[in-house]
Amino acid sequence: MLTLIQGKKIVNHLRSRLAFEYNGQLIKILSKNIVAVGSLRREEKMLNDVDLLIIVPEKKLLKHVLPNIRIKGLSFSVKVCGERKCVLFIEWEKKTYQLDLFTALAEEKPYAIFHFTGPVSYLIRIRAALKKKNYKLNQYGLFKNQTLVPLKITTEKELIKELGFTYRIPKKRL
């Protein structure tokens, strides 16, 4: 367990230190492409882990980011890692914490932020209401009859409004 303040410090530290190896080069992940999600974004007082969403600018890079993740100046070990999710244990101030990393393409960003911020109970209610209208919402997009529904949105707030719901800031979601 860690406090909200500790979680924010870890994220601030990581923003300038995340990179991945690609074709023999170390590519820095820009701070603007790192989004805190999960209980940290909901500003819960105590956190089980730190969840970060990494926005990947090009689809061809997607499969390279997490399996080749590097954190400058921070000791870490990989528990499990795939193309879209990686669970790490990081050493921070003489303690070990779990860091969950997720990836999304730029066009998936609002959906991924919504999905990974949660909480699960809130997502279930939104998805149940959408299911009654034959829609499916996940971290990749909005679908009707298994076909992606293109929405002209760039933020989570726009997504919620487009779906016909009232936007709630993450810490007010139940």
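From the backbone N, Cα and C atoms, a Cβ is placed for every residue, glycine too.
Although substitutions are noted, the structure shown does not include any of them.
Note that the structure is a prediction, hence the values are computed from the model and not measured.
Marked as Mg(2+) binding site by Swiss-Prot: Asp49, Asp51, Asp100. For the mutagenesis experiment His115 to Asp, the note given by Swiss-Prot reads: 18x decreased dG:dGTP misincorporation. Listed in Swiss-Prot is the mutagenesis experiment His115 to Glu, annotated as follows: 36x decreased dG:dGTP misincorporation. For the published mutagenesis His115 to Phe, Swiss-Prot gives the following note: Slower dG:dGTP misincorporation. Swiss-Prot gives this note for the published mutagenesis His115 to Ala: Complete loss of MgdGTP binding and dG:dGTP ternary complex formation but not dG:dCTP ternary complex formation. Among the mutagenesis experiments that Swiss-Prot reports, Arg125 to Ala is described with the note: Loss of DNA binding affinity. Decreased dG:dGTP misincorporation. Record note (Swiss-Prot), mutagenesis Arg127 to Ala: Slower dG:dGTP misincorporation. The unchanged residue is displayed. For the published mutagenesis Arg168 to Ala, Swiss-Prot gives the following note: Loss of DNA binding affinity. Decreased dGTP misincorporation.
Features as recorded by Swiss-Prot, highlighted on the structure.
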residue : record               : Cβ neighbours (10 Å)
Asp49   : Mg(2+) binding site  : 17
Asp51   : Mg(2+) binding site  : 23
Asp100  : Mg(2+) binding site  : 18
His115  : mutagenesis position : 20
Arg125  : mutagenesis position : 13
Arg127  : mutagenesis position : 14
Arg168  : mutagenesis position : 12
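Other than the site residues Asp49, Asp51, Asp100, same-chain residues with C-beta atoms no more than 8 angstroms from the centre of those residues' C-beta atoms, the Mg(2+) site, are Val37, Gly38, Leu40, Asn48, Val50, Leu52, Val87, Gln98, Leu99, Leu101. Among the mutagenesis positions His115, Arg125, Arg127, Arg168, the residue whose Cα lies closest in space to that of Asp51 (Mg(2+) binding site) is His115.
Taking the Cα of Asp100 (Mg(2+) binding site) as the reference point, the closest of the mutagenesis positions His115, Arg125, Arg127, Arg168 is His115.
Separating the Cα atoms of Asp49 (Mg(2+) binding site) and Arg168 (mutagenesis position) is a whole-number distance of 23 Å.
DSSP assigns Asp100 (Mg(2+) binding site) to a strand segment in the three-state reduction. Secondary structure at Asp51 (Mg(2+) binding site), taken from DSSP and collapsed to helix, strand or coil, is strand. DSSP gives Arg125 (mutagenesis position) a helix state. Between the alpha carbons (Cα) of His115 (mutagenesis position) and Arg168 (mutagenesis position) lies a span of roughly 14 Å. Between Arg125 (mutagenesis position) and Arg168 (mutagenesis position), the C-alpha separation comes to 13 Å. Rounded to a whole number, the C-alpha distance linking Arg127 (mutagenesis position) with Arg168 (mutagenesis position) is 15 angstrom. Mapped onto three states, the DSSP output places Arg168 (mutagenesis position) in coil.
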